[in-house]
Structures are given as structure tokens and as C-alpha cells.
Amino acid sequence: MLILLGYLVVLGTVFGGYLMTGGSLGALYQPAELVIIAGAGIGSFIVGNNGKAIKGTLKALPLLFRRSKYTKAMYMDLLALLYRLMAKSRQMGMFSLERDIENPRESEIFASYPRILADSVMLDFIVDYLRLIISGHMNTFEIEALMDEEIETHESEAEVPANSLALVGDSLPAFGIVAAVMGVVHALGSADRPAAELGALIAHAMVGTFLGILLAYGFISPLATVLRQKSAETSKMMQCVKVTLLSNLNGYAPPIAVEFGRKTLYSSERPSFIELEEHVRAVKNPQQQTTTEEA
């Protein structure tokens, strides 16, 4: 959980440094300031988003604390699946894939790759475009344009939760100032008190500015970046499918088509040419494929 680790680092360094200067943590405990900042931030989030955006943001929050499912093994499964589908269509004709795409969960080919079956976005993307290709009513350029449009739509939808969190993060420092000003107003209204008490009230008011900035840049705004990164991973998978299928439509053999798809992947997850070649060879031999997946 890198997010939780990052939060611990933020809290440890900020409050640890404060203690090193001789400060008291008790002075930073100001529930009223926190209520003002958090409440105003939540309120601005509700005001600035429609119901669809709010629901999408809440739905995206659990994804922040899950490990990425788009690993090297996932990409290898994707390329192997596409290879098997393309090889079958080349050997037996495109119409031989009808049963596979009509009910992929009962397909022998798809069943070999449970990680792909578990990803409804990728499964629908693959099946839908194979169905369009089989129909024969669209040429390569039309299919490519439609794929680009769907990928762009996915990215736009994924950007909504990220933007919502980013805007909340941007607003928190301002709400911290609001809380601080209200605290200063309270302190000035108590100007007849002794200097020691007045100083404590002003110090408490300044905690609002501190909390607003800390919550914004240490906790909320980084979450928007994580959501964008997760969206980019899904888009990369879709681009890999797009390039692979279009290469096959343009006449390239399945081994070359999956090589096109491999080249679109990020270097951190991209299998080497030899790894992909060995994986494709294993695909050609069902027994060897089963052994490889069990391992």
C-alpha cells in the first residue's frame, strides 16, 4: 500500500520536524478548524459536481488502495489470447470465432485466461471489436476511428473522478485560510484578555492554514494523480488490443501482429521479444500452455 506508506512519511516528517523544534502536538489539535476545512471541502465537492460525477468519484476511491492488475503477466495473457483468436480465425475463418465471442465465459480459449475474463472492460473491448470485424460491414479505417473514439471516451470518463479530487485538493488551502481568518476574528474579539491567552488564540487560528495546506498537498491532490495513472494503464491495454487487431486486419500474421501490440506497452511491463516468442510457442501446444499457466 504505497498510498498508506506515503501518508505515514508525510505525517512522520511533518510532525517529527515540528517536535524537533520543541513544538507541542497538543497545540495542533484543533477539531473546530478541521471541521471547517473538511466540511467546506466536502460541500464544495457536492456543489461542483453532478450526481454522476459524485457517484463515479466514490466508486473510484476503493481502486486507489488496490494493487495494479495490469502486470507483465496480464499483458502476456492478453497477447497470448489475441494470438490464439487470430490464429484460429486465420486457420478456420473469422466465423469460427462466433461461439467464442457470443459467450466468452464458456469459450475454451477465453477460459484459459481468467485474468482477462475478470476484467469486464477489456473483455467487452475485445469481444465487441471482434464482432464488428466478423460482420464485415466496416473497413480497417472505420474500425480504427471507432476504437480511438472509445478509448478517448474511456479516458474522459476516468478523468472526471481525478479532476473532482484535484479541485477539492486545490480548494483546501483556501478553506484553511477561511478557518484561520475566523480564528483571528475570534482572537481580536478577545483583545481584552492577557497577552499570553491572546497569543494562544492567534496560534490556534494559524493551525487552520497549516491543516488546509497539509490536507491538500499531502493527502488529497496526490490521489488525483494516482487515479490518472490507473486510467492510463487501462488505456494502454486498450491501445495494445487496438494495434494488434488492426495489424492482423492489415494482413500481418498473428506472430507479427502480437509483436506490434508488444511494442505499445510500457517498458516496465513489456515482455522481451524472446519472452513473447516463447509464450506464443507455448500457446501452439495446449499441453505446454497448461503447464506454463499452472507454473
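Just so you know, glycine gets a Cβ as well, placed from its N, Cα and C.
Quoted from Swiss-Prot, the note on the mutagenesis of GLY93 to Glu is: Suppresses pdeH disruption motility mutant, swimming velocity is wild-type. Following the DSSP three-state reduction, the secondary structure of GLY93 (mutagenesis position) is coil.
What Swiss-Prot notes for the published mutagenesis of GLY93 to Val is this: Suppresses pdeH disruption motility mutant, swimming velocity is between disruption and wild-type. In the wt background velocity is reduced. When other Cβ atoms within 10 Å of the Cβ of GLY93 (mutagenesis position) are tallied across all protein chains shown, the result is 11.
What Swiss-Prot notes for the published mutagenesis of GLY93 to Arg is this: Suppresses pdeH disruption motility mutant, swimming velocity is between disruption and wild-type.
For the published mutagenesis SER96 to Leu, Swiss-Prot gives the following note: Suppresses pdeH disruption motility mutant, swimming velocity is between disruption and wild-type. In the wt background velocity is reduced.
Counting every protein chain shown, the number of other Cβ atoms lying within 10 Å of the Cβ of SER96 (mutagenesis position) is 14.
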